[in-house]
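Peer 1: Per Swiss-Prot, the features are:
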{"type": "DOMAIN", "residues": "80-178", "note": "domain 'Mis18'"}
{"type": "MUTAGEN", "residues": "Val82 to Glu", "note": "Abolishes interaction with OIP5; when associated with D-176"}
{"type": "MUTAGEN", "residues": "Cys85 to Ala", "note": "Abolishes location at the centromere"}
{"type": "BINDING", "residues": "Cys85, Cys88, Cys141, Cys144", "note": "Zn(2+) binding site"}
{"type": "MUTAGEN", "residues": "Cys88 to Ala", "note": "Abolishes location at the centromere"}
{"type": "MUTAGEN", "residues": "Cys134 to Ala", "note": "No effect"}
{"type": "MUTAGEN", "residues": "Cys141 to Ala", "note": "Abolishes location at the centromere"}
{"type": "MUTAGEN", "residues": "Tyr176 to Asp", "note": "Abolishes interaction with OIP5; when associated with E-82"}
Amino acid sequence: MAGVRSLRCSRGCAGGCECGDKGKCSDSSLLGKRLSEDSSRHQLLQKWASMWSSMSEDASVADMERAQLEEEAAAAEERPLVFLCSGCRRPLGDSLSWVASQEDTNCILLRCVSCNVSVDKEQKLSKREKENGCVLETLCCAGCSLNLGYVYRCTPKNLDYKRDLFCLSVEAIESYVLGSSEKQIVSEDKELFNLESRVEIEKSLTQMEDVLKALQMKLWEAESKLSFATCKS
């Protein structure tokens, strides 16, 4: 019949196939197509899973680094300051006894100081502005006698918060964060080169160079004698 295409199975049967494989031709082609599509989907899913895993790992690493930086910053903030004499570097006190800082007088107030701070028992009246009636005792470094500031012994009512506090001049002290030093003892096998060791190494290299030159000269003489003997024979 015109316009009608004869359908045949794998055995050559026509559309009205009576063999047992009826419909298996089309089923096998559909199955292959579905398997191909499933394979493509599986590959795509694997690709997405790989990308998601990579992104998750990167995010996890970034979170860990951020947390580590935050911990280090918090630890740095919690480390106390140690105040040193600017003349001899003796420790005078630390920020654990910190009370306040005064920008107008350029000093800091501490509740207590170390034994390196000497107190002059001779009392005198303060000559600073807004400190009328304050009785002071001079503070000096026990090591180098540098004037460090004052301790308030008597104060008017409006300055009672300064009484028995140690006022250290910022110009007379230095400070560093406790635990901030990164210097470590270097073992003998990792000791850094200094000037003396460099001189010794250069001396040894010069001696080795002289020995090599002497050996080269002897080798040249031996080759010359051998060449002369060969020519003579």
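Numbering starts at 1 and runs along the chain as displayed.
Cβ atoms are placed via backbone N, Cα and C, with glycine included.
In this structure the noted substitutions are not present, so the sites keep their original residues.
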Peer 1: I'd like to confirm something. Which of the mutagenesis positions, Val82, Cys85, Cys88, Cys134, Tyr176, has a Cα closest to the Cα of Cys144 (Zn(2+) binding site)?
Peer 2: Cys88
Peer 1: Counting every protein chain present, what is the number of Cβ atoms, excluding its own, within 10 Å of the Cβ of Cys141 (mutagenesis position)?
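Peer 2: There are 22 such Cβ atoms around Cys141 (mutagenesis position).
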Peer 1: Would you identify which of the recorded positions Val82, Cys85, Cys88, Cys144 has the most other C-beta atoms lying within 10 angstroms of its C-beta?
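Peer 2: Compared across Val82, Cys85, Cys88, Cys144, the most Cβ atoms within 10 Å surround Cys85.
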Peer 1: Which of the mutagenesis positions listed here (Val82, Cys85, Cys88) have a Cα atom within 10 Å of the Cα of Tyr176 (mutagenesis position)?
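Peer 2: For Tyr176 (mutagenesis position), the mutagenesis positions whose Cα atoms are within 10 Å come to Val82.
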Peer 1: Of the mutagenesis positions Val82, Cys85, Cys88, Cys141, which one has its Cα closest to the Cα of Cys134 (mutagenesis position)?
Peer 2: Cys141
Peer 1: Show, in sequence order, which residues other than Cys85, Cys88, Cys141, Cys144 on the same chain lie with their Cβ within 8 Å of the centre of the Cβ atoms of the Zn(2+) site.
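Peer 2: Here the non-site neighbours turn out to be Ser86, Gly87, Arg89, Arg90, Asn116, Ala142, Gly143, Ser145, Leu146.
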